[in-house]
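Have a look at the structure below before the remarks.
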Amino acid sequence: MEPVSAECHLPPEDDLLEMMMEQSFTEPEEKSQDKPTRKIIPKTKLCKGVNNRYCVLHIKEVYAQREEKHLTITASQEGDDLELCILKDDWVALQIKPGDIIHLEGNCSVDNTWTISRDTGYLILYPDLLISGTSIANGIRCLRRSVLSEKFKVCDKGSRQMLNGTMLHDIFQRATTCGFTDSVLQELAHHTVHGPKYLKEMYQLKLNQADVMGEIQEYLPSLSKWATDFMTHPLNQQQINRTKSTAGDPTETTKVSEFLDIEENIWSPRFGLKGKIDVTARVKIHQKSKAHLKIMPLELKTGKESNSIEHRSQVVLYTLLSQERREDPEAGLLLYLKTGNMYTVPGNRLDRRELLKIRNELSYYLTNVLHKSDNGSKETTLASLPAMIADRQACKYCSQMRNCALYNRSVEQQTENCYIPPEMIPVVQKETEHLTEDHLQYFRLWYLMCTLEANSKDSKMGRKNIWMMSSSEREEDGQCIGNLIRTGHVQTISDVQYLHSFQRRSGSVPATNLASGDRVVVSGEERFLALSTGYIKEVKDENITCILDRSLVKLPEDLLFRLDHEEGGGGLEFHLGNLSRLMENSSVSEKLRKLIIDFSKPNFVQHLSSILPPDAKDIVASILRGLNKPQKQAMKRVLLSKDYTLIVGMPGTGKTTTICTLVRILYACGFSVLLTSYTHSAVDNILLKLKKFQVGFLRLGRTQKLHPDVQEFSEEEICKAKSIKSLSALEELYNSQPVVATTCMGVNHPIFTRRRFDFCIVDEASQISQPICLGPLFFADRFVLVGDHQQLPPLVKSAEARELGMSESLFKRLERNQEAVVQLTVQYRMNSKIMALSNKLVYEGRLECASDRVSNAVVQLPHIKTLLLELEFRESQESMWIKDVLEPSNPVCFLNTEKIPALETEEKGGISNWIEAKLVFHLTKLYLKAGCRPSDIGIIAPYRQQLKMISNYFNSLSASAVEVNTVDKYQGRDKSVIIVSFVRSNIDGKLGDLLKDWRRLNVALTRAKHKLIMLGCVPTLNRFDCLEQLICNLKTENQIYDLPEGAHEHFPV
């Protein structure tokens, strides 16, 4: 009988739509040998070899004696050089589709056929998604929990048992170098419990150091006993016990002869795994009068000696991870510290196969998170998670129970084929009964938008580039520095901080985007992926210094290293964690839901006298005297608020000063304040002003990310200076200051489990996405959002997420309640003519200059007369416009490049305009010659390729202080002179998206204090609605200068 086949192609509405063939494959009988179109192949590197990557082009289900799946695959980017992968036995159940990337283990036959069956080979689905052994082991009993734990990482709270386990791991690992005698173990335990390393965790869990020490000491005799029984150290020449084996020879004995590594961090793109091996040991195995040495992973467990499938599975997975660094150990060791009993866990094929299948299933659900509707609308919805298990008892103690029920009720129950085990229906109902349909819809929409955004970022960059691209390729993008050798001594800063210095094997350190404070992954150039992670301390021409979590001193001296920027995933876990918290059944979350989702009106008290303490009135009155009228109104509104206030900080209105003054007043009234923003620099700008007024504050965050003048107030520096090692001292520090400052993503700090604030102030609130902005609001009774939704919105890269509303900030959302809004309209930055531009375009005339001095201010050019005299001698008819542009009394100039002409060019790196770049360069040279300081000039362009081109011109000029940057980088800042290059100039009607955003234009127009020069092609820019209005206003004011043909070539030198 002929086998029956069922074809599977990439669905026309799938996520890979743009990468699939323009028309479907025909039936296999008609076109079985045709070369599939390469449009199905995603933009990822494909290759053969040990770390092969194949793209699945076509899937055929074959029903013969046994069901099989035949995958047509290629390792060619062109879609040729086809191979066949046959899935047999239970591998047939693998969920896979055309366009998926796979890795194959096994042997390929001479006819280019792979066979993956019960007995041969492995298939790794999405191998570049590295999944931890813990997640896979937890997925054995409930795959849904593993998926949710990956998504809602910040919701997995620590526990006393987990902390004890971590500390015991630490003690054991230290003992591998110090010894396992009773006295040494006691000393290590004391050092661990009473040292600074775990103080935060003990504070968070409200533990007592003496109690913790007592619990830790219960384990110490077992550690000593294990060393006596199983180590071959000269101090432990006792009888060797047999390890218990989960399978194998009962006469086998095992003894540890050497500890090679602790917490060995391994990434395995070969098996799609990652993990930290507790201990890597050289082991001597005696079997039937024979002895042999092996390097094996040793997994430590502090809980009940269960020898459970989850525990054994982790060890089996570590045997696979170990193959990234050395030969297959074929087995691993599982040690229970409570009893001192150790098991040998063989890494047999059966266990490895089943665990990799679970890993594939987990990777499928973590990758295929979105679903395109089949109704022709191409609407994106959230995909279902693995099914719920029918075990109420297990679910009762699950840390993801709330998220499990929440996702089911808000997402899965909206689909037709949603199934819930009958016994779980009341559980889901109980966990979510406090939520209304509006609440569930808010959660569903924001979960979808955050997922769309995370996926759009992952498609452009990601961790996989570290192993899929060479260091030279990554260097071109500024994301890596390769060919490095380690130099000098490794300095130990703390238990998990080691200062390393690297230099280029030949030549100086290349130009790079890597900067101080950036997170990096250190790998070997040819082997040893992800040896260590850490942060850059300093980048110089001759060397680069890093603080890493591991010492690299034991590695070969001639090993070449590469440092890769570890790009964040966009903070998806923070977004989802805050969304989950908002849905909690708690009074804090309920209040925020009412204000944010239900739009309950904010409440205010009527009289300040009920708020201001009598002894603070004179101080507050003194502070208020230095403010203008709108700023005073803002102070009053905040003090009267019971829920929230929005302060609209229009350009140049002294937003930072206003926040600083607000903190001073709240401080004087005895209120506690949580001060936050999205960026460290925004937080520190406020603190630098506060510092001058002797307002005490505690700054949370990694020291390397903080402004140098703020670092002395950081938790890290204070703990070092005071040598804080007790919980009482730490608690005193955390409660010592009424003002605590951190970023919005720093609120997972332990201090927030014990402290609540009277007010939370969020700066840059109009630029922060709603879920991130939510984070600090959970920890205060009232909040103040400061921003301006007429300036830059939250950055959203996904067009679909933007259309759904992800660029709406919490500031913008709450602005509908106008009684909570105060506008700062008096500005101190721009002269009147520059201010008039945004006043007409955006602010409807509400902006006003603070004084005549501000209104009439012009750029200071001490050498302008000398320069103008020089120009008169060299002047030609073609360059007369230059004098007008230099004239300080002309604050606004638009240089129309239409007649030159100055057409844009589009290359691989992006869009640029070399003529505009040249004009910007020459204009800047003239301003410098006229006496303008380089630091007073700023250059703005919407496209990075244009910035790169302009910067290349400036490399030949000693004017490195002239800042060249995007609009986004200039938000909140100003310069005396701003030159804007609009770049776009074409005849085919191309527009692009960057210049369509009037908020971005508003920021560009409001950065200049005294002189604003814009360059662009009027006919092209007129096609943008917002720019058309600008050009119309400029024409009315006679501020447009038509540059003559070849103007860029007639510059006076």
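Cβ coordinates come from backbone N, Cα and C, glycine included.
Just so you know, the Cβ of Cys142 ([4Fe-4S] cluster binding site) picks up 21 other Cβ atoms within 10 Å once every protein chain is counted. In the three-state DSSP assignment, the secondary structure recorded for Cys142 ([4Fe-4S] cluster binding site) is coil. The [4Fe-4S] cluster binding site annotation in Swiss-Prot covers Cys142, Cys395, Cys398, Cys404.
The ATP binding site annotation in Swiss-Prot covers Gly649, Met650, Pro651, Gly652, Thr653, Gly654, Lys655, Thr656. The DSSP secondary structure for Gly649 (ATP binding site) is strand. Its Cβ taken as reference, Gly649 (ATP binding site) is surrounded by 28 other Cβ atoms within 10 Å in the chains shown.
Mutagenesis annotation in Swiss-Prot: Lys655 to Glu, described as Loss of ATPase activity in vitro; the structure shown retains the original residue. Less than 8 angstroms from the CB of Lys655 (mutagenesis position) sit Ile647, Gly649, Asp763, Val786, Leu824, Gly972, each of them six or more residues away in the same chain.
The shortest Cα-Cα distance from Gly654 (ATP binding site) to any of the binding-site residues (Cys142, Cys398, Cys404) is found for Cys404. Each of the binding-site residues Cys395, Cys398, Cys404, Met650 was scored by other CB atoms within 10 A of its CB, and the lowest score goes to Cys398. For Gly652 (ATP binding site), the same-chain residues 6+ apart in sequence whose C-beta sits under 8 angstroms from its C-beta are Gln827, Tyr828, Arg829, Met830, Met835, Asp974, Thr1006. Using CA atoms as reference points, the binding-site residues Met650, Pro651, Thr653, Thr656 were checked against Cys142 ([4Fe-4S] cluster binding site), and the closest is Thr656.
Within 10 Å of the Cβ of Thr656 (ATP binding site) there are 16 other Cβ atoms, across all protein chains.
Of all the Cβ atoms in the protein chains shown, 27 others lie within 10 Å of the Cβ of Pro651 (ATP binding site).
The closest partner of Met650 (ATP binding site) among the binding-site residues, by CA position, is Cys404; the full candidate set was Cys395, Cys398, Cys404. Same-chain residues with CB within 8 A of the center of the Gly649, Met650, Pro651, Gly652, Thr653, Gly654, Lys655, Thr656 CB atoms, the ATP site residues themselves not counted, are Thr658, Asp788, Leu824, Gln827, Tyr828, Arg829.
Recorded residues Thr653 (ATP binding site) and Cys395 ([4Fe-4S] cluster binding site) have their alpha carbons 54 Å apart, per Cα-Cα distance.
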